[in-house]
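*Asks:* Checked Swiss-Prot, it gives:
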- 18-53: domain 'EF-hand 1' (DOMAIN)
- 54-108: domain 'EF-hand 2' (DOMAIN)
- 117-146: domain 'EF-hand 3' (DOMAIN)
- Gly129 to Arg: 51% activity loss (MUTAGEN)
- 147-182: domain 'EF-hand 4' (DOMAIN)
- Cys152 to Arg: 52% activity loss (MUTAGEN)
- Cys152 to Ser: 33% activity loss (MUTAGEN)
- Gly165 to Arg: No activity loss (MUTAGEN)
- Cys187 to Ser: 71% activity loss (MUTAGEN)
Amino acid sequence: MTSKQYSVKLTSDFDNPRWIGRHKHMFNFLDVNHNGKISLDEMVYKASDIVINNLGATPEQAKRHKDAVEAFFGGAGMKYGVETDWPAYIEGWKKLATDELEKYAKNEPTLIRIWGDALFDIVDKDQNGAITLDEWKAYTKAAGIIQSSEDCEETFRVCDIDESGQLDVDEMTRQHLGFWYTMDPACEKLYGGAVP
């Protein structure tokens, strides 16, 4: 991950209205019961149970993925049985992003990479170490966040840093880190028009 093509903007932009809007959009998307609060229970249900069950993960893959989701959102301060409102959620994201960027700068494993490894293992159906556009489309359909084929293809294009026509976990980690943590311009349109 030290290659120049995988370098990422390492400074946060927490006051950027677009960064805040991006996270507010996801907060609302992940608020399964629409009560204005979310909990780790909802995150695991949405990010793990629904998605992974729709992708045919093995029990081992499902457990690994669930553990990664728990650790990731736990890093943002979320807990089972505890509802988090928007102000606490965004503050948790700031802490998570700061911690993750420090790890990334030191070439240490990040929670987003650990989650990416777990998800990649499930999405990469032929286990060749790369995700094809068809595999990506199957995942985005199961996740429900990207609805249009155009947005799915745009996401794939943005993540395909080396322009190989396939995605590897390093590319995915780099682009998601830049999109969710720092507003890196190279990551714009990561979700097409599905996420601001």
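Backbone N, Cα and C atoms are what each Cβ position is placed from, and that goes for glycine too.
None of the listed substitutions appears in this model.
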*Asks:* Which residues, given as numbers and ranges, are at least 6 beyond the ends of the domain 'EF-hand 3' (117-146) yet have a Cβ under 8 Å from it?
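*Replies:* Residues packing against the domain 'EF-hand 3' (117-146) from afar: 29, 50-52, 54-55, 57, 61, 64-65, 67-68, 152-153, 155-156, 164-169, 172, 191-192, 194-195.
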*Asks:* Please count the residues of the domain 'EF-hand 3' (117-146) that DSSP assigns to helix (H, G, I), strand (E, B) and coil.
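*Replies:* Secondary-structure breakdown of the domain 'EF-hand 3' (117-146): 18 helix, 1 strand, 11 coil.
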*Asks:* Between Gly129 (mutagenesis position) and Gly165 (mutagenesis position), what C-alpha distance do you get in Å?
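*Replies:* On Cα coordinates alone, these residues lie 13 Å apart.
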*Asks:* If one measures from the C-alpha of Gly165 (mutagenesis position) to the C-alpha of Cys152 (mutagenesis position), what distance in angstrom results, rounded to a whole number?
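*Replies:* Cα-Cα, rounded: 14 Å.
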*Asks:* Just give the helix, strand and coil counts over the domain 'EF-hand 2' (54-108), going by DSSP.
*Replies:* 39 helix, 2 strand, 14 coil
*Asks:* Please state whether DSSP places Cys187 (mutagenesis position) in a helix, a strand or coil.
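*Replies:* In three-state terms, Cys187 (mutagenesis position) counts as helix.
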*Asks:* With DSSP as the yardstick, break the domain 'EF-hand 4' (147-182) down into helix, strand and coil residue counts.
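*Replies:* Helix (H, G, I), strand (E, B), coil: 25 helix, 1 strand, 10 coil.
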